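Novice: Structure in structure tokens, see below.
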Amino acid sequence: RGICSEPKVVGPCTAYFRRFYFDSETGKCTPFIYGGCEGNGNNFETLRACRAICRA
């Protein structure tokens, strides 16, 4: 569950992927745009995956 407390990382690349991260302040999985590189573990392809891992 450590990845769920990691910050959202958009990354320096310029791709446009809609992903989800767990926002530890709100306790919810939230969409964001991921650039495609240099992210972290708090980066999920689907809302369902985010909720399953982080129990949101």
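Using the three backbone atoms N, Cα and C, a Cβ is placed for every residue, glycine included.
Unsubstituted: the structure retains its original residues.
Under the heading domain 'BPTI/Kunitz inhibitor', Swiss-Prot lists 4-54. Recorded in Swiss-Prot as a mutagenesis result, S5 to L carries the remark: Very weak gain of function on Kv1.1/KCNA1 (IC(50)=15.6 uM), Kv1.2/KCNA2, and Kv1.3/KCNA3 potassium channels.
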Novice: List the same-chain residues at least 6 positions away in sequence whose Cβ sits under 8 Å from the Cβ of S5 (mutagenesis position), in sequence order, or say none.
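Specialist: Those within reach of S5 (mutagenesis position), by Cβ under 8 Å and sequence separation of 6 or more, are F22, S24, N42.
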Novice: Look up S5 (mutagenesis position) in the DSSP assignment and reduce it to helix, strand or coil.
Specialist: helix
